[in-house]
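> Let me begin by handing over the structure; questions about it come next.
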Amino acid sequence: MYTVMLDLKGRSVLVVGGGTIATRRIKGFLQEGAAITVVAPTVSAEINEWEAKGQLRVKRKKVGEEDLLNVFFIVVATNDQAVNKFVKQHIKNDQLVNMASSFSDGNIQIPAQFSRGRLSLAISTDGASPLLTKRIKEDLSSNYDESYTQYTQFLYECRVLIHRLNVSKSRKHELLTEIIDDQYRLSLVKQREFLQQIEKYK
């Protein structure tokens with residue numbers, strides 16, 4: 001498996017199923033600004049709320065071939081083997097498909113993941129052990145705490161500024177290397193001092 005990150009903003013996403021797994025997947029898709037359609041006879045209370053707010057569309061029925069047309073990303077989150085088989089038989093080769101109940105039946109896996117601002121971390125054991133995946137996620141989320149939210153934004157702003165400086169490539173590299181020292185994550189004062197230092201190069 002090759003790990004990539006998808007930009008789902010404005011992209012069509014079809015979620016087949018309306019239970020716990022579907023709800024969890026949808027929550028992430030909403031954060032990414034996807035255009036979501038849910039197809040399921042019944043859906044969770046959260047999905048009902050999102051529909052009421054106009055955040056997604058719900059078709060309360062069994063999935064049909066017409067629902068799969070012109071969809072960028074399909075997530076099948078149901079334990080109904082007949083539904084899973086139907087979707088597998090009718091998808092197109094160029095569609096991205098995640099089968100929650102059987103990784104091998106789709107061409108996309110959705111790893112455990114979390115974000116701290118511009119920092120995104122994803123963990124997968126390729127289906128070997130969801131429990132180990134969960135443990136590693138908990139360990140990483142503890143090590144990479146909320147301080148990284150502000151820190152990664154600082155790094156991004158500095159990178160933009162440094163690349164605009166009229167200095168040598170080696171000096172730019174030195175500056176970029178300097179700010180990944182943990183002292184900058186832990187001190188807003190150090191961050192301000194560095195930005196003031198950058199101003200002197202202009």
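Cβ atoms here come from the backbone N, Cα and C positions, even for glycine.
Here the original residues stay in place, and none of the substitutions has been built in.
In case it's useful when we look at the structure, here is the feature table from Swiss-Prot:
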type	residues	note
BINDING	Thr20, Ile21, Pro41, Thr42	NAD(+) binding site
MUTAGEN	Asn98 to Ala	4-fold decrease in the dehydrogenase activity
MUTAGEN	Ser101 to Asp	2.8-fold increase in the dehydrogenase activity
MUTAGEN	Ser101 to Ala	1.4-fold increase in the dehydrogenase activity
MUTAGEN	Asp105 to Ala	3.2-fold increase in the dehydrogenase activity
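Show me how these features fit into the structure around them.
On its own chain, Pro41 (NAD(+) binding site) has Gly18, Arg60, Lys61, Lys62 as residues at least 6 apart in sequence with a Cβ closer than 8 Å to its own Cβ.
Listed in sequence order, Phe73, Ile74, Val75, Val76, Gly106, Ile108, Gln109, Ile110 are the same-chain residues at least 6 apart in sequence whose CB falls under 8 Å from the CB of Asn98 (mutagenesis position).
Within 10 Å of the Cβ of Ser101 (mutagenesis position) there are 16 other Cβ atoms, across all protein chains.
Within the same chain, residues at least six positions away from Asp105 (mutagenesis position) with a Cβ under 8 Å of its Cβ are Asn84, Lys88, Val97, Met99. Asp105 (mutagenesis position) falls within a helical segment according to DSSP.
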> So which other residues, same chain and not among Thr20, Ile21, Pro41, Thr42, have a Cβ within 8 Å of the centroid of the Cβ atoms at the NAD(+) site?
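In sequence order, the nearby non-listed residues are Gly17, Gly18, Gly19, Ala22, Thr23, Ala40, Val43, Ser44, Ala77, Thr78.
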> Check each residue in the chain of Ile21 (NAD(+) binding site) that is at least six apart in sequence and keep those whose C-beta is under 8 Å from its C-beta; list them in sequence order.
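When sequence neighbours closer than 6 are ignored, Ile21 (NAD(+) binding site) has Ala77, Ala100 within Cβ distance under 8 Å.
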> Test of understanding: give the count of other CB atoms lying within 10 angstroms of the CB of Thr42 (NAD(+) binding site).
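There are 11 of them.
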> I want to verify one value. Collapsing DSSP to three states, which class is Ile21 (NAD(+) binding site)?
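Where Ile21 (NAD(+) binding site) sits, the three-state DSSP reduction gives helix.
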